[in-house]
Amino acid sequence: MNCKNMDTSYEIINYLTKDELDIDLSCMDKKERYKIWKRLPKCELHCHLDVCFSVDFFLNVIRKYNIQPNMSDEEIIDYYLFSKPGKSLDEFVEKALRLTDIYIDYTVVEDLAKHAVFNKYKEGVVLMEFRYSPSFMSFKHNLDKDLIHEAIVKGLNEAVALLEYKIQVGLLCTGDGGLSHERMKEAAEFCIKHKKDFVGYDHAGHEVDLKPFKDIFDNIREEGISLSVHAGEDVSIPNLNSLYTAINLLHVKRIGHGIRVSESQELIDLVKEKDILLEVCPISNVLLNNVKSMDTHPIRMLYDAGVKVSVNSDDPGMFLTNITDNYEELYTHLNFTLADFMKMNLWAVQKSFVDPDIKNKIISKYF
């Protein structure tokens, strides 16, 4: 696959306005509701660009580069992707590492970035923050991290221009150093080196208490880079220390996932006091077995308690889902309304790390 051969046509989306939020969804079938979810002007803050692709894109790369010549399409999907509930985040990480097979050259990386922007526009996203991990994308085929970054920025910018700026895109750098101070520092230095292209910094991978790395996060923040780390996602961890560290020591503006805030009234009060938004990824939480079912997802309780939350797809390529699937699940299982969703998306725009002028224009146009 090559960018020059990619379908860059697009349709104009007739977005919902504030005056159209009383649409009766109850009389619609699923197909009709999906048309509404698409028309809802959305801001997505938590999506890993590394795994933001359609099945067709993924299989095209696998076949073009002859990566798994002895597997059928079904076997490839089962081997690499995570379309049904698993046992844990660890199981997901194991599969995600296999995915690095596809980051075989810089053309694939650029194509992936461009493809992701077009897909998000087609889902009705007006403001999109992608994040990616330089180390994750580079290690399997020993690609140069700076050239990976160059390819991603080029792909994103070209796609936004081809879409005539009907979608705005920001980029976060993700560090995933685990408990290695050296790897964490290396990721932070990469982010600072390319800070003109990044709007924020994130830590992902296995959830850990980041207290030992406070100095690294302080350095990033002092460079004017906003912070959002994964915390309060993994229910197998016996404490909530990652959340307290993120809030009280790292001074994050947002938290990736953060659903375990619901387990503590003190944490609920704390995120409200500090005006921290939780980047909630509903389908991801269920598939990774951090929430037993969508009916019991804590986003409903958090929203009702006055905590700012947003709706996100996390790893849509891995999950064979997209952002509109998450809205459908929240409507079907937790009775969220269009007005609720509009409020969440306004919060997301307000808490986005992109330039304030971009945010103000989007708020004025859609909210």
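Glycine residues also receive a Cβ, built from the backbone N, Cα and C atoms like all the rest.
Keep in mind the model shows the original residues, not the substituted ones.
The mutagenesis experiment Cys27 to Gln is recorded by Swiss-Prot, whose note states: No effect on catalytic activity towards adenosine or 5'-methylthioadenosine; when associated with I-227. Residues near Cys27 (mutagenesis position) in space but far in sequence (CB under 8 A, at least 6 apart, same chain): none are found.
Of all the Cβ atoms in the protein chains shown, 28 others lie within 10 Å of the Cβ of His46 (Zn(2+) binding site). DSSP assigns His46 (Zn(2+) binding site) to a strand in the three-state reduction. Among the features that Swiss-Prot reports, Zn(2+) binding site is placed at His46, His48, His230, Asp314, with the record citing experimental evidence.
Taken from Swiss-Prot, the feature purine D-ribonucleoside binding site applies to His48, Leu49, Asp50, Asp176, Gly205, Glu233, His257, Asp314. Around the Cβ of Asp176 (mutagenesis position), 19 further Cβ atoms fall within 10 Å across all displayed protein chains. Classification of Asp176 (mutagenesis position) by DSSP places it in coil, neither helical nor stranded.
Under DSSP, Phe136 (mutagenesis position) is assigned to a helix (H, G or I) in the three-state scheme. Swiss-Prot documents Phe136 to Leu as a published mutagenesis change and attaches the note Severe decrease in catalytic activity towards adenosine or 5'-methylthioadenosine.
Cβ neighbours within 10 Å of Thr174 (mutagenesis position), excluding its own Cβ and spanning all shown chains: 27. What Swiss-Prot says about the mutagenesis result for Thr174 to Ile is this: Slight increase in affinity for adenosine and severe reduction in affinity for 5'-methylthioadenosine.
One mutagenesis experiment catalogued in Swiss-Prot, Thr174 to Ala, is accompanied by this note: Slight decrease in affinity for adenosine and severe reduction in affinity for 5'-methylthioadenosine.
For the mutagenesis experiment Asp176 to Ala, the note given by Swiss-Prot reads: 7-fold reduction in affinity for adenosine and 9-fold reduction in affinity for 5'-methylthioadenosine. Reduces further catalytic efficiency with adenosine or 5'-methylthioadenosine as substrates; when associated H-179.
Looking at Swiss-Prot, you'll find the mutagenesis Asp176 to Met noted as follows: Severe reduction in catalytic efficiency with adenosine or 5'-methylthioadenosine as substrates.
A mutagenesis experiment is reported in Swiss-Prot for this position, Leu179 to His, and the note states: No effect on catalytic activity. Reduces further catalytic efficiency with adenosine or 5'-methylthioadenosine as substrates; when associated A-176.
Recorded in Swiss-Prot as a mutagenesis result, Leu227 to Ile carries the remark: No effect on catalytic activity towards adenosine or 5'-methylthioadenosine; when associated with Q-27. Within the same chain, the residues at least 6 positions away from Leu227 (mutagenesis position) whose Cβ sits under 8 Å from its Cβ are Gly200, Tyr201, Asp202, Phe217, Ile220, Arg221, Leu250, His251, Val252, Lys253, Arg254, listed in sequence order.
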Exercise for the section: Using Cβ-Cβ distances, find the residues under 8 Å from Glu233 (purine D-ribonucleoside binding site) that belong to the same chain and are at least 6 apart in sequence, listing them in sequence order. Expected result: Leu89, Glu207, Gly256, His257, Gly258, Ile259, Arg260, Asn285, Leu288, Asn290
Fill in the blank from the handout: CA pair Gly205 (purine D-ribonucleoside binding site) / Asp176 (mutagenesis position), Å rounded to integer, equals 5
Exercise for the section: Just give me the nearest neighbour of His46 (Zn(2+) binding site) among the mutagenesis positions Phe136, Thr174, Asp176, Cα to Cα. Expected result: Thr174
Fill in the blank from the handout: Same-chain shell around Zn(2+) excluding His46, His48, His230, Asp314, C-beta within 8 angstroms of the CB centroid, reads Cys47, Arg131, Asp202, Ala204, Gly256, His257, Glu279, Cys281, Ser284, Asn312, Asp315
Handout entry: DSSP three-state assignment (helix, strand or coil) for Gly205 (purine D-ribonucleoside binding site)
Key = coil
Exercise for the section: From the mutagenesis positions Phe136, Thr174, Asp176, pick the residue whose C-alpha lies nearest to the C-alpha of His48 (Zn(2+) binding site). Expected result: Thr174
